[in-house]
Amino acid sequence: MSHSFFNLFLISLFLYNNCIAHHYTFTVREVPYTKLCSTKAILTVNSQFPGPIIKVHKGDTIYVNVQNRASENITMHWHGVEQPRNPWSDGPEYITQCPIRPGSDFLYKVIFSIEDTTVWWHAHSSWTRATVHGLIFVYPRPPQILPFPKADHEVPIILGEWWKRDVREVVEEFVRTGGAPNVSDALTINGHPGFLYPCSKSDTFHLTVEKGKTYRIRMVNAAMNLPLFFAIANHSLTVVSADGHYIKPIKATYITISPGETLDMLLHADQDPERTYYMAARAYQSGNIDFNNSTTIGILSYTSSCKAKTSSFSGYYPTLPFYNDTSAAFGFFTKIKCLFSGQVPVQISRRIITTVSINLRMCPQNSCEGPNGSRLAASMNNISFVTPSHVDILKAYYYHIKGVYGTRFPEFPPLIFNFTAENQPLFLETPRLATEVKVIEFGQVVELVIQGTSLVGGGLDHPMHLHGFSFYVVGVGFGNYNISEEDPSSRYNLYDPPYKNTMTVPRNGWIAIRFVADNPGVWFMHCHLDRHQTWGMNVVFIVKNGREPNQQILPPPDDLPPCYE
C-alpha cells in the first residue's frame with residue numbers, strides 16, 4: 001500500500017469517526033418510587049431517576065428518539081445547547097413544538113457547537129422536569145485539551161426537589177386556586193433525600209473517594225423553585241466551568257447555584273481518610289415567602305477508611321451560609337469570570353429594558369387564594385405571558401399563521417416608577433395578559449437589562465434562562481438601574497464577564513446581558529423558578545433569518561408532533 005493511499009485512508013477514517021451521529025432512545029414512562037415513607041408513580045426516562053447521562057464531544061450532533069409511553073404530554077429541552085438554526089428541537093411546549101402525546105414519538109436532532117463542559121436536558125412541558133432530567137457531559141474534541149488538570153474520576157451531582165404528592169396535583173391545585181404552590185417535602189442529591197428526612201437512612205447519596213485523587217464534579221441545580229447553597233465539609237472546591245463554558249478557576253468553601261445552572265468543580269481528596277465528611281445543600285431564599293428550609297445530606301468517605309459506610313451523625317458537617325444571606329449568594333455569583341477575555345461585544349445595536357415582577361390579578365368576589373383573594377401572576381414589562389394552547393409559536397412564525405402571537409413586546413417598561421421602593425401603588429400590581437414576542441434582526445448585538453421590582457411581597461430573585469444563546473453578563477447591581485443613562489458601559493465589565501445561559505436577577509436589583517443575535521429562530525426566555533414561569537414571567541425572541549443560506553432556519557423535521565387547532 002502506497003504512503004499516499006495509506007494517508008488518505010487514515011484521513012478518511014478520521015473524518016468518518018468524527019462524523020458518526022450518536023443515537024439515543026429516551027422512553028418516558030411512569031415508574032413507582034418510594035421516598036419519605038410513601039410510594040408514588042413518577043415520570044422517568046428509561047425507568048431511571050435521575051435520567052441517563054449523555055456524553056458527547058464538542059461539536060457533535062446527536063439524535064434522541066423520545067418515546068412517550070406515559071399518560072401525559074411531554075417535550076424535551078437541551079438546556080445550554082444553542083442548537084444553531086435548529087429551533088425545531090429546542091423543546092419548550094407550544095413555543096417551538098406541540099407536545100409529544102401519549103403513545104407518540106419524536107426524534108430530536110441536538111446540534112452541539114460552542115458548548116465546552118457540562119450542560120443538561122430536561123422535560124419542558126408543565127412541571128414534568130421535576131423528575132425528567134439528566135446531565136450532558138461535553139468533552140474536548142481532540143486535539144483540544146482541557147484548560148485545567150484532568151481529574152482522575154467524574155462525579156455527576158444533580159440537586160433537586162421531591163414532593164410526596166403527585167407533582168401534577170401540585171400544579172393543578174395552584175393554577176386552579178390562584179395561590180402559591182405547596183413547597184416540596186425534601187431536597188435531594190442525585191434523587192436521594194438523605195438521612196435527615198424520615199425513612200431515608202438508606203436513601204442517602206454516598207461518594208467514596210481515594211486519598212490523593214482528584215474528582216471532577218459535574219453539577220446542575222434541577223430544583224423547581226429554589227436556588228441552593230452547597231458545600232462539602234473540610235474540602236474546598238475549585239470551580240472551573242459555569243453553564244457549559246470555562247471560567248477563571250475559583251477556589252470556594254461553598255457554592256451558590258440557581259435552578260438551571262451547571263457548574264464543574266474539582267474536588268481534591270486531601271483530608272484524613274479515617275474520617276467521614278458530609279456534603280449538604282439547602283435553599284437560598286431572600287424573599288418573604290414560604291419555602292423548603294430543610295437540608296439534604298450526602299456522605300463522602302475514603303476507600304481506606306475503616307469506619308462503617310452508613311449514615312451517622314458522627315462525621316464533619318459543612319458550614320453553609322444562612323438561608324437569606326444575599327451577600328454570600330451574590331458574592332459567589334460575581335466571582336465567576338470568563339476564562340478568555342476580550343470577546344464581549346463592545347458596541348451594541350439595540351438596548352431592551354424589561355422589568356420582572358410578581359403580580360396580582362383580581363378574582364370575582366375575591367375568591368382566589370392569593371393575597372386578599374386575588375390570583376398570583378408574574379410578568380415581564382407588565383405583560384403576563386399567555387402560552388398558546390393549539391399551535392406553537394415557531395410553527396405560526398414559519399408558516400405565517402395569524403392570530404397566535406403579537407409582536408408588541410415593549411422595549412422599555414410601560415410605566416416608570418421606583419421599581420424597588422418598599423411601598424408600591426396597588427394599580428401597578430395588575431399585569432396585561434398577552435402572547436407578545438420581540439422580533440430581532442439577524443446579527444444585531446442586543447443588550448438586555450432585566451430589572452427586578454418589589455411588587456407583591458417586596459421582590460424576589462429570578463434566575464433568567466435564554467434558549468438558543470449564551471450571553472455575557474456585563475453588569476449586576478442592586479436597586480434601580482439608571483435607565484436614563486445614555487452610556488452605562490463605564491460601569492460594566494467588558495473585559496472578562498461570565499458567559500452563561502442562566503443568570504439570577506437579584507432581589508430588587510438588575511442584570512445587564514449582551515448577546516449577538518446570530519441564531520435564527522424562535523427562542524424562549526423565562527424565569528427558571530417554575531412557579532414564576534407558570535404565572536407568566538416569560539418572553540419569546542424571534543431572530544429573523546440572515547441573507548446567507550447558513551444564516552437561515554433549517555427546514556422542519558418530517559415527524560414534528562402535530563398540533564390540534
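Indices start at 1 and increase along the chain as displayed.
Each Cβ is built from the backbone N, Cα and C atoms, and glycine gets one as well.
Keep in mind that this is a model prediction, so the values were computed, not measured.
Taken from Swiss-Prot as is:
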type    : residues               : note
BINDING : His77, His465          : Cu cation 1 binding site
BINDING : His79, His122, His528  : Cu cation 2 binding site
BINDING : His124, His467, His526 : Cu cation 3 binding site
MUTAGEN : Asp152 to Gly          : In tt10-1; transparent testa; when associated with D-509
DOMAIN  : 153-305                : domain 'Plastocyanin-like 2'
MUTAGEN : Gly509 to Asp          : In tt10-1; transparent testa; when associated with G-152
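Taking the Cα atom of each, His526 (Cu cation 3 binding site) and His77 (Cu cation 1 binding site) are about 13 angstrom apart. Take the Cα of His528 (Cu cation 2 binding site) and measure to each of the recorded positions His124, His465, His467, Gly509: the nearest one is His465.
In sequence order, His79, Gly260, Asn501, Thr502, Met525, His526, Cys527, His528 are the residues near His465 (Cu cation 1 binding site), counting only same-chain partners six or more apart with C-beta under 8 A. Taken together, the residues of the domain 'Plastocyanin-like 2' (153-305) have an average pLDDT of 98. Among the recorded positions His77, His122, Gly509, the ones whose Cα sits within 10 Å of the Cα of His467 (Cu cation 3 binding site) are His77.
For Asp152 (mutagenesis position), the nearest of the binding-site residues by C-alpha distance turns out to be His122; the candidates were His77, His122, His124. Its Cβ taken as reference, His467 (Cu cation 3 binding site) is surrounded by 28 other Cβ atoms within 10 Å in the chains shown. According to its DSSP assignment, His79 (Cu cation 2 binding site) is in a strand. In this structure, His528 (Cu cation 2 binding site) belongs to neither helix nor strand by DSSP; it is coil. Apart from the site residues His79, His122, His528, the chain places the Cβ of His77, Trp120, His124, Arg129, His133, Ala222, Pro259, Gly260, His465, Thr502 no farther than 8 Å from the centroid of the site's Cβ atoms, the recorded Cu cation 2 location.
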